[in-house]
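A.B. asks: Sharing the record's features from Swiss-Prot:
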VARIANT   Met9 to Val  In strain: Isolate 704
VARIANT   Arg52 to His  In strain: Isolate 704
VARIANT   Asn94 to Ser  In strain: Isolate 704
Amino acid sequence: MIPTYMNIMLAFTISLLGMLIYRSHLMASLLCLEGMMMSLFIMTTLIALNTRSPLTNIMPIILLVFAACEAAVGLALLVSISNTYGLDYIHNLNLLQC
């Protein structure tokens, strides 16, 4: 396996481990999720460049759109929780239900 791909997979794995370790804080979880999305974006971009297929050229852009939507929703939840409770614990998400 090419060392570039191994480094990107290592970045994804480290972000996944960070997500599992810091799952009680929303800010740390969002940062780890962004790291995972960026490593997936780089991986799909490299695959699209190597295959040179017109069908795979749109995949990194679609992934980037979903990452931006995920970041916007995550930051909205973070602002809502921090304004309401002053903390960024994920267990406060259950308290936001009507």
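Just so it is clear, glycine is given a Cβ too, placed from its N, Cα and C backbone atoms.
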A.B. asks: Quick check on the variant positions Met9, Arg52: which one has the highest count of other Cβ atoms within 10 Å of its Cβ?
C.D. replies: Met9
A.B. asks: Could you tell me which three-state DSSP class Arg52 (variant position) falls into?
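C.D. replies: DSSP call for Arg52 (variant position): coil, neither helix nor strand.
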A.B. asks: Applying a 10 Å Cβ distance cut-off over all chains shown, what neighbour count does Asn94 (variant position) have?
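C.D. replies: Looking across every protein chain shown, the total is 7.
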A.B. asks: Whole-number Å distance between the CA of Met9 (variant position) and the CA of Arg52 (variant position)?
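C.D. replies: With distance taken Cα to Cα, Arg52 (variant position) is 21 Å from Met9 (variant position).
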